[in-house]
Amino acid sequence: MAFSLVSILLSIALAWYVGYIINQLTSRNSKRPPIVFHWIPFVGSAVAYGMDPYVFFRECRAKYGDVFTFVCMGRKMTAFLGVQGNDFLFNGKLADLNAEEAYSHLTTPVFGKDVVYDIPNHVFMEHKKFIKSGLGFSQFRSYVPLILNEMDAFLSTSPDFGPGKEGVADLLKTMPVMTIYTASRTLQGAEVRKGFDAGFADLYHDLDQGFSPVNFVFPWLPLPRNRRRDRAHKIMQKTYLKIIKDRRSSTENPGTDMIWTLMSCKYRDGRPLKEHEIAGMMIALLMAGQHTSAATIVWVLALLGSKPEIIEMLWEEQKRVVGENLELKFDQYKDMPLLNYVIQETLRLHPPIHSHMRKVKRDLPVPGSKIVIPANNYLLAAPGLTATEEEYFTHATDFDPKRWNDRVNEDENAEQIDYGYGLVTKGAASPYLPFGAGRHRCIGEQFAYMHLSTIISKFVHDYTWTLIGKVPNVDYSSMVALPLGPVKIAWKRRN
């Protein structure tokens with residue numbers, strides 16, 4: 001009897017599975033995006049997409065065109081590739097495309113309640129305005145010497161660098177730690193920076209692990225890393241709350257760091273930011289600032305190490321603008337175009353985020369076609385794909401910073417719009433969007449350029465180096481596209 005029941009259940013399951021496969025092969029609605037064929041229900045194309053998103057996108061585009069849907073762990077993801085897809089997602093209307101529903105389940109356990117994607121969009125825009133007010137040129141001018149001081153302290157004691165004349169350094173091991181120190185000292189203030197020397201870095205790491213791909217789908221799973229994530233969030237939030245309360249009760253003059261800035265901010269209705277909101281925003285700000293800088297600086301140093309002649313060109317540019325003594329000033333960066341081109345080119349080849357997503361709220365027709373993207377799908381755009389295509393960039397996979405010398409800055413004459421946190425360029429029909437576009441464009445872009453410019457300038461002033469081995473492939477197992485490690489350079493100290 002039991003055997004018969006098992007046989008019946010297996011037969012039903014087999015019949016359902018055969019029907020599932022046949023349905024993929026035979027049912028094609030010309031008004032819906034084509035669905036990428038997959039053998040395993042629910043899992044769908046998750047493995048192929050997760051291993052190398054750009055290879056997956058190119059293979060699917062060759063079969064289905066620029067618009068197609070793939071199943072990823074139970075979710076229907078509609079990819080819209082190309083510059084038209086970039087514009088469609090980044091400039092989509094709030095009523096049509098929702099970022100909060102795409103990301104809140106991932107970000108809220110890490111950042112906390114009532115911040116980032118755990119709030120209505122109009123409140124998020126106010127939060128971005130508050131943070132942007134603390135990311136002005138006056139703050140950047142004070143940040144440059146702070147970054148240089150942190151780098152001096154770190155590099156002089158690092159086992160990979162130290163006081164020697166030459167050595168070998170593992171960039172994946174050293175740069176994330178160094179950028180935690182520089183980002184925390186500038187954006188967060190002296191108290192938070194001191195905390196990293198007392199174990200804050202371990203808490204940051206535990207919190208960072210909450211951004212694992214599995215948490216896009218199952219953020220509530222009782223995994224050890226998720227328990228560590230929740231514990232780290234509580235401790236870090238408590239630390240920020242104590243700093244805020246201590247500052248409110250002190251007679252200390254306000255400084256230029258972000259905590260002081262947020263403590264003085266008020267909503268349009270006149271109410272001040274709550275302390276737990278400031279704490280959550282500070283956690284988000286630290287992770288955003290450190291993630292982008294850590295990933296990008298590893299790529300920058302690796303790519304420069306593969307072409308040491310560019311390091312010497314940067315050195316000549318630096319000597320011409322700054323002199324041989326490294327007395328850097330923020331306002332000098334505008335006179336160092338090659339430095340800027342190196343950052344642009346690195347972000348073109350290796351943008352930190354490979355996929356940008358929105359929840360589709362109602363059926364959306366694709367311009368110029370009969371296809372309609374159905375409500376409740378997740379729309380996906382991949383600007384990093386267009387940034388590495390021959391249609392837009394000659395020898396697109398080569399690291400060639402000088403290519404930017406001949407390109408027009410699309411932002412200079414682009415239409416601008418204010419989403420509530422200051423003017424940003426509206427144009428998103430571009431092959432190069434490393435910081436996104438539209439209402440969710442990254443407000444930390446200028447900080448990132450200042451941060452990276454200072455770190456690169458310090459390395460160019462102090463060292464020459466070459467990459468050991470070939471330029472690494474990309475590790476897509478994390479949310480931010482880091483190189484596959486180890487990534488080692490052989491360095492020599494300049495005389």
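Cβ coordinates come from backbone N, Cα and C, glycine included.
Original residues throughout; no substitutions modelled.
Look at Cys442 (heme binding site): DSSP puts it in coil. Long-range C-beta contacts of Cys442 (heme binding site), restricted to its own chain and to partners at least six residues apart, with a cutoff below 8 Å, comprise Ala288, Thr292, Phe435, Gly436, Ala448. The heme binding site annotation in Swiss-Prot covers Cys442 and is backed by similarity to another entry.
Cβ-based neighbour count (10 Å, all protein chains) for Gly189 (mutagenesis position) stands at 19. What Swiss-Prot notes for the published mutagenesis of Gly189 to Asp is this: In erg11-1: Impairs the production of ergosterol and leads to hydroxyurea hypersensitivity.
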